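*Asks:* Here Swiss-Prot flags ASP182 as active site, proton acceptor, drawing on sequence analysis. The annotation ATP binding site is assigned in Swiss-Prot to VAL46, GLY47, ALA48, GLY49, SER50, PHE51, SER52, SER53, VAL54, LYS95 on the grounds of sequence analysis. What Swiss-Prot lists as domain 'Protein kinase' is 40-402. Here the residue is the original one, but Swiss-Prot notes a mutagenesis experiment at this spot, THR264 to Ala or Glu: No activity.
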Amino acid sequence: MLSMLLPFGNSGVYASDVDREDRPEIAKLVQAFPTIEEDYHVVKLVGAGSFSSVFKAVDRHFDSYDNSYWISSQIEDQMPHDKTKRPKNHFVALKRIYATVLPSRIQTELEMLHELRGSDCVLNMITAVRHQDQVLIVLPFIQHAEFRDFYMKYSLPEIGAYLRDLLKGLAHIDAKGIIHRDIKPGNFAWNPYTQRGVILDFGLAQWQEADAPTENCCVDKLRKLKQEGKYYDYFPFEKTIADPPEGYLLHDPRPTKRADRAGTRGFRAPEVLFRCQNQTSSIDVWSVGVILLCFLTHRYPFFRCEDDIDAIVELAHIFGRNGMSNCALLHGQIWSDNIPTLLDQKHNWLDLIASITKNDENLILETSSDYQVALAIDLLDKLLELHPSKRVKAKTALQHEFFNACGVTRSGFEAENPFRSDFPSTVEQ
């Protein structure tokens, strides 16, 4: 999805410095919104995607309104502490959604952005403007750095600070009953100087279903359909393993396996790949685990799959044949392979990371204490849990001892720490 923020190198743009090469696109924006120049002076095209384009602009009437509802500590932190040295112009980001996007999709995004106001770790919507079939969302302008510029240099305490704000934002999103669906470094604006970050881009977000997945997930749903007479297994499970099907039904009454598969390749959870219909905010937590794996292995992106099948095979090489087989059954699917390099059991995280980074410099495993490394691996294991109902929640993950060991504040979530009793006491600090 499209990132709506500029990197540090472009943050010092003045109102008179309109980029020459961006003028045609800015002219199209002004043509689509004839009155936009009355409120905002557009200075730069940040980027454009399939569904939207984003511009940097000066808010002409910033001092005329009460901005306290969206001016978070994130915005304050990126400004000079001396108010007399603060820039005269206050920048915002203008996200223009193309008319080809379904109105219902635009409405959902606006409703979610409005509902999510109030968190320092989630991008707050300032306002929205509509002119005929054109919609413009006004958002805060936040300085950030590219993930590739710092992820290989970060120590465990710095990784902890990064994950703190990411998980805090996800906890807020989850509490509102929303699934982001596209958590990745490109959708988390991180400022390495202030050590703060915000989650952005809710173009794929969805409201979470009321029914959370059971321990047996899709299997329980299929059983319920059979009991209600809405599903009949014409080709029994036991027979399809031993023999090929004798034929195919002309009018098959069985429901097809349809589920939302939106997201970015390499960051989608196994239940998304197996087309589970009971997806929850746990898919966002899985994406956080992939980001942590990128930090620990110095590999980004870590997974380089081209399609869903390749993605499942990549996971199988880490979690083993047995793990993926059980995961598939959980979602009403069958996993079978003849890959000779595939092991039956899951790889040990420490061994995997060590083998990948053995020739790298600034190794986290060598520069951090054994206690911190062990806690990081334990957190990674809880984030990358194949079973969605057993995967740690974002709010619970914030209480993990890893953050305390790295000197990272737990961001105001004062729940009882559920990890103190289950983490091995044999690990020495």
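Any Cβ shown, glycine's included, is placed from N, Cα and C.
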*Asks:* If I take the alpha carbons of ALA48 (ATP binding site) and THR264 (mutagenesis position), what is the distance between them in whole Å?
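*Replies:* On Cα coordinates alone, these residues lie 17 Å apart.
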*Asks:* Run through the Cβ atoms and count how many others sit within 10 Å of the one on ALA48 (ATP binding site).
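*Replies:* Neighbour count, Cβ to Cβ under the 10 Å cut-off: 14.
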*Asks:* Closest to THR264 (mutagenesis position): which of the recorded positions VAL46, SER50, SER52, VAL54, ASP182, going by Cα position?
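*Replies:* If we rank VAL46, SER50, SER52, VAL54, ASP182 by Cα distance to THR264 (mutagenesis position), first place goes to ASP182.
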*Asks:* What is the biggest Cα to Cα gap, in Å, among VAL46, GLY47, ALA48, GLY49, SER50, PHE51, SER52, SER53, VAL54, LYS95, the residues listed as binding ATP?
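*Replies:* Per the listed residues, the maximum Cα distance equals 14 Å.
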*Asks:* Measure from the CA atom of ASP182 (active site, proton acceptor) to the CA atom of VAL54 (ATP binding site) and give the result in Å, rounded to a whole number.
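*Replies:* Spelling it out, the Cα of VAL54 (ATP binding site) and the Cα of ASP182 (active site, proton acceptor) are 18 Å apart.
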*Asks:* Return the residue, from the listed recorded positions SER50, SER52, THR264, with the maximum count of other C-beta atoms within 10 angstroms of its C-beta.
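*Replies:* Of the recorded positions SER50, SER52, THR264, the highest Cβ count within 10 Å belongs to SER52.
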*Asks:* Starting from the Cβ of VAL46 (ATP binding site), draw a 10 Å sphere and report how many other Cβ atoms land inside it.
*Replies:* 21
*Asks:* Can you grab the distance from VAL46 (ATP binding site) over to ASP182 (active site, proton acceptor)? Cα atoms, rounded to a whole Å.
*Replies:* 20
